[in-house]
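Trainee: Below, the features straight out of Swiss-Prot:
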type: MUTAGEN; residues: Ser168 to Ile; note: In arm; abnormal root architecture in responses to high nitrate
type: MUTAGEN; residues: Gly188 to Arg; note: In hot2-1; reduced tolerance to abiotic stresses such as salt, drought and heat
Amino acid sequence: MVTIRSGSIVILVLLAVSFLALVANGEDKTIKVKKVRGNKVCTQGWECSWWSKYCCNQTISDYFQVYQFEQLFSKRNTPIAHAVGFWDYQSFITAAALFEPLGFGTTGGKLMGQKEMAAFLGHVASKTSCGYGVATGGPLAWGLCYNREMSPMQSYCDESWKFKYPCSPGAEYYGRGALPIYWNFNYGAAGEALKADLLNHPEYIEQNATLAFQAAIWRWMTPIKRAQPSAHDIFVGNWKPTKNDTLSKRGPTFGSTMNVLYGEYTCGQGSIDPMNNIISHYLYFLDLMGIGREDAGPNDELSCAEQKPFNPSTVPSSSSS
């Protein structure tokens, strides 16, 4: 017969209590997300190192609210705007949910998520703005004024892609969306990623705000070329520059997000207006989101004025124009 002494029982009880205390303190690695009065309770820090229902990762809607979206794009539904009633907060959040598990707005903690929102939406605003110097509310308040190119000069059909992304008869691949995409090969690639027939129906992007935001986030998250980083990986610090990148003055900075998206249209040409306009939107959005532009870094990290372009244009650009 096995005899258990009272001292052993006390030790076992203490061990059990200690284990429960560890679980309560968050040292159990399988704690589920709890909610108290509708708010998430996380005992392991802001986020876990993987995406799981057992982790405490916040989503974009946890820190980016509808009132902030309205502040950033306050003039988008004024009568003179060209996409009145098209863009809205819920369409953005629905689109973003597809990419949150891939790190969009959920990489590196809450502050990094907020900064990425300001950066991404700063790009969006600068590319869809109808603001000008004396516009009501200032030139930075007019983002999401457009959802399409108003007077396209061509159909943007590149026949060199006819075997992989052939142009559909009658289709026109002019700029559409929140980060406007151009050319048949871009519509084809985006359509494959988003499971939408954009090659045959590029007009879907100007008809559906969620799809338009998804196409923009896809462009932000996806390298234009396999050997290159995405704008997302540059901004959040996932990308490690090579020696050639360093010599070309490219680094994990906001400036390099402009470079990888727009190349020589914006970068490597000194302090030009297209570049400064994007920077101004980013800083303005940081201020409106309550972060402050001092967190944006020095000017040489914001600028791409002296960077060599990632993709010099010898053929139609595969990036947004």
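Cβ atoms here come from the backbone N, Cα and C positions, even for glycine.
Can you tell me where each of these features sits in the structure?
Mentor: In sequence order, Leu199, Asn200, His201 are the residues near Ser168 (mutagenesis position), counting only same-chain partners six or more apart with C-beta under 8 A.
For Gly188 (mutagenesis position), the same-chain residues that are 6 or more apart in sequence and have a Cβ closer than 8 Å to its Cβ are Trp161, Lys164, Tyr165, Leu198, Leu199.
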Trainee: Please report the three-state DSSP label of Gly188 (mutagenesis position).
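Mentor: Where Gly188 (mutagenesis position) sits, the three-state DSSP reduction gives helix.
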